[in-house]
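Novice: Please find one structure pasted underneath; my questions will follow.
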Amino acid sequence: MVIMSEFSAVPSGTGQGQQKPLRVGFYDVERTLGKGNFAVVKLARHRVTKTQVAIKIIDKTRLDSSNLEKIYREVQLMKLLNHPNIIKLYQVMETKDMLYIVTEFAKNGEMFDYLTSNGHLSENEARQKFWQILSAVEYCHNHHIVHRDLKTENLLLDSNMDIKLADFGFGNFYKPGEPLSTWCGSPPYAAPEVFEGKEYEGPQLDVWSLGVVLYVLVCGSLPFDGPNLPTLRQRVLEGRFRIPFFMSQDCETLIRRMLVVDPAKRITIAQIRQHRWMQADPTLLQQDDPAFDMQGYTSNLGDYNEQVLGIMQALGIDRQRTIESLQNSSYNHFAAIYYLLLERLKEHRSAQPSSRPTPAPTRQPQLRSSDLSSLEVPQEILPCDPFRPSLLCPQPQALAQSVLQAEIDCDLHSSLQPLLFPLDTNCSGVFRHRSISPSSLLDTAISEEARQGPSLEEEQEVQEPLPGSTGRRHTLAEVSTHFSPLNPPCIIVSSSATASPSEGTSSDSCLPFSASEGPAGLGSGLATPGLLGTSSPVRLASPFLGSQSATPVLQTQAGLGTAVLPPVSFQEGRRASDTSLTQGLKAFRQQLRKNARTKGFLGLNKIKGLARQVCQSSVRTPRGGMSTFHTPAPSSGLQGCTTSNREGRSLLEEVLHQQRLLQLQHHSSTAAASSGCQQGPQLSPVPYVLAPCDSLLVSGIPLLPTPLLQAGMSPVASAAHLLDTHLHISAGPVALPTGPLPQCLTRLSPGCDPAGLPQGDCEMEDLTSGQRGTFVLVQ
């Protein structure tokens with residue numbers, strides 16, 4: 001791997017102890033943007049235009065001939081693509097061991113990181129971004145180029161938050177009717193035909209990936225994911241995915257038409273443009289003009305921007321050499337300066353939309369510094385005051401010598417030598433009054449490398465397991481297949497052809513949500529959704545934040561110190577209304593349980609303690625010095641009534657049954673006393689208490705009226721009467737009534753064991769076995 005130090009040491013003879021930035025050609029390297037298995041990406045600034053660029057530095061010594069051919073093919077594809085939503089290629093430099101690819105720098109990074117930080121997009125925002133993505137992909141297809149690796153990591157955002165399609169490492173030429181066979185791409189975005197190892201049509205492959213991208217933009221999560229590659233493969237082949245409740249019907253229809261398992265039934269790019277969801281915003285239709293302004297980009301047709309050429313000529317750069325470089329697609333220093341100045345001009349125009357462009361100045365063999373004020377582009381387009389005097393100097397030779405002298409200042413000895421662009425005699429041709437060399441090392445080595453043919457598609461690839469980490473976050477095949485053993489193996493999807501269980505259409509059924517498998521809004525990152533900085537409350541983070549997945553989408557940045565938003569909650573149904581009935585039933589049940597518990601449950605428990613009286617199982621000292629009652633054996637009537645089997649009855653039925661028995665017994669005893677038996681003192685009903693044990697006073701339980709005490713009495717009516725019973729609880733000691741007990745009370749001796757009262761009924765609230773002594777049995 002190429003490792004460059006950020007600064008090069010200044011020779012000690014200069015007397016300066018500081019370090020100056022590393023220079024590569026006409027670029028000052030500022031910092032590292034990323035590193036891969038065989039390349040490193042640096043952020044640099046052009047020394048003439050002061051424009052920031054991204055330089056991809058590739059170590060050719062670590063590439064075999066097949067992978068090096070892929071690199072050359074990527075360069076050739078980027079030379080053919082000039083679109084506002086595609087990363088622009090500025091310059092290509094090559095040495096014996098190194099390859100330098102200078103491209104446009106997207107200031108706001110990847111769409112992947114944006115979703116990680118802000119959550120999923122609204123459908124209006126997603127529609128705007130998807131129009132730009134669709135325009136770029138359609139432009140590629142019109143030039144017979146297929147991308148084959150469309151994903152949010154390869155969608156960059158410039159300073160205006162516009163989409164820039166990048167990374168054509170898996171791109172290739174295609175011809176209609178001639179299928180491709182290379183299995184490449186990223187697992188979550190790969191089409192079923194790639195997993196099956198079949199030949200495929202390039203545009204249909206990109207349409208599937210576009211459907212996954214649109215799903216990620218709207219939902220913040222992946223439609224297909226899994227803990228390992230076989231599980232992911234099975235889900236992709238089934239074509240089943242979840243639909244969140246907040247997705248509109250039109251958006252769902254569009255995604256389902258793109259994510260069709262059968263490639264022949266999949267929607268096309270032209271049909272996507274005409275879909276109702278895409279046509280919902282008329283303003284986007286006006287902005288999406290296929291005949292966009294390509295002035296200055298169609299250099300091979302002789303359509304050049306005269307203002308940019310005039311500025312370059314005023315700076316002392318040879319005009320004829322610049323035109324030749326543009327016509328030959330050399331992408332050397334001349335073309336780089338031209339394209340960079342053209343970008344600065346467009347940025348200036350977009351910053352001042354009200355200003356009208358003035359007519360281009362008349363061609364002159366040479367422009368003086370005073371003539372620069374007549375151009376439309378002001379001097380702010382060439383910033384940096386320390387360098388401006390040399391740029392506007394009327395002496396072209398002075399500029400040439402200053403730039404070349406600065407180039408010589410580069411430290412060419414030590415380990416940094418292969419990283420720096422070599423100084424050769426061809427560089428002198430950049431400026432006017434210099435001889436024009438017929439050939440140059442910078443552009444002849446990468447002019448005709450890309451060749452169409454089956455050899456590019458029939459590459460021998462070995463099946464390897466999914467690595468733990470790769471240069472790309474979602475990649476099936478890397479160009480580092482035949483690198484040194486220190487490099488991770490490439491990722492290849494199994495080539496075994498498996499028949500799809502559902503050919504033709506995507507399944508409408510929804511998978512059950514699983515926190516470990518499904519999107520749990522982008523663990524991710526997808527919420528990730530680490531993915532998290534400031535965001536509106538309505539945006540949800542990526543659902544797969546912290547989830548176990550074979551593809552860490554929206555997970556990598558989950559722990560960057562930002563607040564994680566809650567994951568998107570997917571319902572079983574397709575629409576939000578599908579869950580309203582279930583939620584209503586749940587709320588009704590909760591309210592019903594609440595109302596049922598608010599009345600009678602405390603009293604019912606106490607009634608159970610009074611009605612299910614028990615005998616003494618073991619004599620222990622009771623709490624509070626409870627007095628002992630000596631009672632005779634219970635009457636036979638009570639025994640006969642309570643010997644029936646009560647197994648299988650509920651607690652409430654037992655209480656009601658015993659309560660009715662007590663009331664019947666009391667009624668019969670009262671009638672006998674009034675007919676001539678021994679008359680006892682007429683006492684008012686006294687509370688039936690278990691006083692000393694719990695110091696609780698339970699007021700008299702009213703007896704049911706006689707008409708209700710019939711065999712056919714409804715248990716529901718008795719339950720309702722019991723639930724209305726009022727209990728008076730007192731914490732203080734209660735004096736027991738003196739005098740003879742009423743006939744309804746019977747004293748039980750400590751050793752008695754009344755028949756009909758099973759031992760299991762010897763349990764009372766707040767009364768242990770040590771507190772059981774003499775009890776009062778309510779008859």
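Even glycines carry a Cβ here, placed using N, Cα and C.
Modelled residues match the original; the substitutions are not represented.
Positions annotated as domain 'Protein kinase' by Swiss-Prot, on the basis of sequence analysis: 27-278. Annotated ATP binding site per Swiss-Prot: Leu33, Gly34, Lys35, Gly36, Asn37, Phe38, Ala39, Val40, Val41, Lys56, in sequence order. Per Swiss-Prot, mutagenesis Lys56 to Met is noted as: Loss of kinase activity. Swiss-Prot lists Asp149 with the feature active site, proton acceptor, giving sequence analysis as the kind of evidence. Here the residue is the original one, but Swiss-Prot notes a mutagenesis experiment at this spot, Thr182 to Ala: Loss of kinase activity. One mutagenesis experiment named in Swiss-Prot is Thr182 to Glu, and its note says Low levels of constitutive activity. Listed in Swiss-Prot as a mutagenesis experiment, Thr268 to Ala is described as follows: Does not affect phosphorylation by PKA and nuclear export following ACTH treatment. Taken from Swiss-Prot, the feature domain 'UBA' covers 303-343, and the record attributes it to sequence analysis. Under its mutagenesis annotations, Swiss-Prot gives Thr475 to Ala the following note: Does not affect phosphorylation by PKA and nuclear export following ACTH treatment. One mutagenesis experiment named in Swiss-Prot is Ser577 to Ala, and its note says Constitutively active. One entry in Swiss-Prot concerns the mutagenesis experiment Ser577 to Ala. Its note says: Abolishes phosphorylation by PKA and impairs nuclear export following ACTH treatment. For the mutagenesis experiment Ile607 to Ala, the note given by Swiss-Prot reads: Localizes mainly in cytoplasm and not in nucleus; when associated with D-483 and A-610. The mutagenesis experiment Leu610 to Ala is recorded by Swiss-Prot, whose note states: Localizes mainly in cytoplasm and not in nucleus; when associated with D-483 and A-607.
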Novice: Near the Cβ of Asn37 (ATP binding site), how many other Cβ atoms are there if near means within 10 Å?
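Specialist: Step by step: centre on the Cβ of Asn37 (ATP binding site), count other Cβ atoms within 10 Å, giving 19.
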Novice: Rounded to whole angstrom, what's the largest C-alpha distance between any two of Leu33, Gly34, Lys35, Gly36, Asn37, Phe38, Ala39, Val40, Val41, Lys56, listed as binding ATP?
Specialist: 14
Novice: Out of Thr182, Thr268, which of the mutagenesis positions has the smallest number of neighbouring Cβ atoms within 10 Å?
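Specialist: Output over mutagenesis positions Thr182, Thr268: least Cβ neighbours within 10 Å is Thr268.
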Novice: Please report the Cα separation of Lys35 (ATP binding site) and Thr268 (mutagenesis position) in Å, rounded to an integer.
Specialist: 36
Novice: Restricting to the recorded positions Lys56, Asp149, Thr182, Thr268, which ones have a CA within 10 Å of the CA of Val41 (ATP binding site)?
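Specialist: Candidates kept after distance check: Lys56.
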Novice: Sorry to bug you, but what's the C-alpha spacing from Lys56 (mutagenesis position) to Asn37 (ATP binding site), rounded to the closest Å?
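Specialist: Cα-Cα, rounded: 12 Å.
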Novice: Nearest to Thr182 (mutagenesis position) in three-dimensional space, by Cα, is which of the recorded positions Leu33, Ala39, Asp149?
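Specialist: Going through Leu33, Ala39, Asp149 one by one, the Cα closest to that of Thr182 (mutagenesis position) is Asp149.
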Novice: Go through Lys35, Lys56, the listed recorded positions, and name the one with the sparsest Cβ surroundings, counting other Cβ atoms within 10 Å.
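Specialist: Looking at the recorded positions Lys35, Lys56, the Cβ with the fewest others within 10 Å is that of Lys35.
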Novice: Roughly how many Å separate the Cα of Leu33 (ATP binding site) from that of Thr268 (mutagenesis position), to the nearest whole number?
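Specialist: About 36 Å separate the Cα atoms of these two residues.
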Novice: By CA distance, which of the recorded positions (Ala39, Lys56, Asp149) lies nearest to Thr268 (mutagenesis position)?
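Specialist: Among Ala39, Lys56, Asp149, Asp149.
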Novice: Check Val41 (ATP binding site) against DSSP and tell me helix, strand or coil, would you?
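Specialist: Its secondary structure by DSSP: strand.
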Novice: What's the CA to CA span in angstrom from Asp149 (active site, proton acceptor) over to Ala39 (ATP binding site)?
Specialist: 19
Novice: In the structure shown, with every protein chain counted, which of the recorded positions Ala39, Asp149 has the densest set of Cβ atoms within 10 angstroms of its Cβ?
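Specialist: Top count of Cβ atoms within 10 Å goes to Asp149.
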Novice: Calculate the distance in Å between the alpha carbons (Cα) of Lys56 (mutagenesis position) and Ala39 (ATP binding site), and round it to a whole number.
Specialist: 7
Novice: Please list the DSSP helix, strand and coil residue counts for the domain 'UBA' (303-343).
Specialist: 29 helix, 1 strand, 11 coil
